[in-house]
Amino acid sequence: MAEFEIPDFYVPFPLECNPHLEEASRAMWEWIDANGLAPTERARDRMRRTGADLSGAYVWPRADLDTLTIGLKWIALTFRIDDQIDEDDTAERLPARMTAIDELRGTLHGLPVSGRSPTARALGALWQETALGRPATWCDAFIGHFEAFLQTYTTEAGLNAHGAGLRLDDYLDRRMYSVGMPWLWDLDELRLPIFLPGSVRTCGPMNKLRRAGALHIALVNDVFSVERETLVGYQHNAVTIIREAQGCSLQEAVDQVAVLVEAQLHTVLQARQELLEELDRQALPSRAREAAVDYAANVAANLSGQLVWHSSVERYAVDDLQSAADPRATPTTSSLGI
């Protein structure tokens, strides 16, 4: 694959990292081991190289230890799901993928889990722990965003199975959810003094902020991950879509994605200002307003944090792919045993 230069992404927001990272990381690994989520050395090494704990410390920099620990469990679990589907399921058997995703979705609604699925069992138990005592409106918002995240795996497999060409606009609509940020930011509400009022959680400026922030992080991810994803045959990447649609060089496609990243940054700035105006219009009690402003500031800080995370970890390095292709290598556990 041709070499390319990663753009110098500019993000004006302060970098925040959770001071409880070390202690929460230990708890995360204990939970991974207890639930059998890294059953082989290869799977364990992949989790180490991912730095799920560091990513979570940047997602929830203001959370207390207990909230951060819950968050790290979620982020580790979903990185494991992502690896099992995007890299281990090379055959992309659509019916099997649909069955696996349906089982994961069912756990969020209390449906029984098959005995052979450690990931689904862990998801069901983690959701029960997370949802306990939470408002129904928050639970509904989280489930909606998490199901949208899971659905992207089935949608992508369906597009591949039918040989459908990938359009950038359609991809971006999906990418907002496949990157996972909307439900990750739902979890950020757990550390606020009060949950966001429904009128704030679903208002236009908040939706605009959430989408632009998610796409900023997603498009940065596409640049950092394009080499690895190309090598494993994964085509759902903005760089790849632009390159194939325009017949341009890899560097030209990367530079075009950088322009899209900058546009999302401007939208984040605009949406934060519009949110302040919307909060004035709603005339909320001071605690609700403060919670909304705090939540929005955390979304902005995530742009800086996730950029640093991408630059710091080996999740998107490619040196492990050659050893994984060796027939003597230890397999990861499933091709959709999830």
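Positions of Cβ are set from backbone N, Cα and C atoms, glycine also.
Keep in mind that this is a model prediction, so the values were computed, not measured.
Annotated features in Swiss-Prot:
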MUTAGEN   S55 to W  Loss of synthase activity
BINDING   D82, E87  Mg(2+) 1 binding site
BINDING   E87  Mg(2+) 2 binding site
MUTAGEN   F149 to W  No effect on synthase activity at pH 7 and 8.5
MUTAGEN   F149 to L  Loss of synthase activity at pH 7.0. Strongly reduced synthase activity at pH 8.5
BINDING   R175, R228  substrate binding site
MUTAGEN   M181 to H  Loss of synthase activity at pH 7.0. Strongly reduced synthase activity at pH 8.5
BINDING   N221, S225, E229  Mg(2+) 3 binding site
MUTAGEN   W309 to F, L or Y  No effect on synthase activity at pH 7 and 8.5
MUTAGEN   R315 to K  No effect on synthase activity at pH 7 and 8.5
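Known features from Swiss-Prot, placed on the structure.
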{"residue": "S55", "record": "mutagenesis position", "Cβ within 10 Å": "25"}
{"residue": "D82", "record": "Mg(2+) 1 binding site", "Cβ within 10 Å": "16"}
{"residue": "F149", "record": "mutagenesis position", "Cβ within 10 Å": "22"}
{"residue": "R175", "record": "substrate binding site", "Cβ within 10 Å": "21"}
{"residue": "M181", "record": "mutagenesis position", "Cβ within 10 Å": "24"}
{"residue": "S225", "record": "Mg(2+) 3 binding site", "Cβ within 10 Å": "17"}
{"residue": "R228", "record": "substrate binding site", "Cβ within 10 Å": "19"}
{"residue": "E229", "record": "Mg(2+) 3 binding site", "Cβ within 10 Å": "21"}
{"residue": "W309", "record": "mutagenesis position", "Cβ within 10 Å": "25"}
{"residue": "R315", "record": "mutagenesis position", "Cβ within 10 Å": "22"}
Cα-proximity to F149 (mutagenesis position), 10 Å cut-off, over binding-site residues N221, S225, R228 | none
Starting from the Mg(2+) 3 site formed by N221, S225, E229, give every other residue of that chain whose CB sits within 8 Å of the mean position of their CB atoms, in sequence order.
-> D222, V223, F224, V226, R228, Y234, N237, Y316
Write down the Cα-Cα distance for R175 (substrate binding site) and M181 (mutagenesis position), rounded and given in Å.
-> 10
How many Å separate the Cα atoms of W309 (mutagenesis position) and N221 (Mg(2+) 3 binding site)?
-> 10
Would you mind sorting out which of S55, R175, N221, S225, R228, E229 (the recorded positions) have a C-alpha within 10 A of the one on R315 (mutagenesis position)?
-> S225, R228
E229 (Mg(2+) 3 binding site) versus recorded positions S55, D82, R175 - nearest by Cα = D82
Given R175 (substrate binding site) and N221 (Mg(2+) 3 binding site), what distance in Å do their CA atoms have, once rounded to a whole number?
-> 11
What is the nearest of the binding-site residues D82, N221, S225, R228 to S55 (mutagenesis position), using the Cα of each?
-> N221
Near N221 (Mg(2+) 3 binding site), which residues of its chain come within a Cβ-Cβ distance under 8 Å, counting only those 6 or more away in sequence?
-> V179, Q306, H310
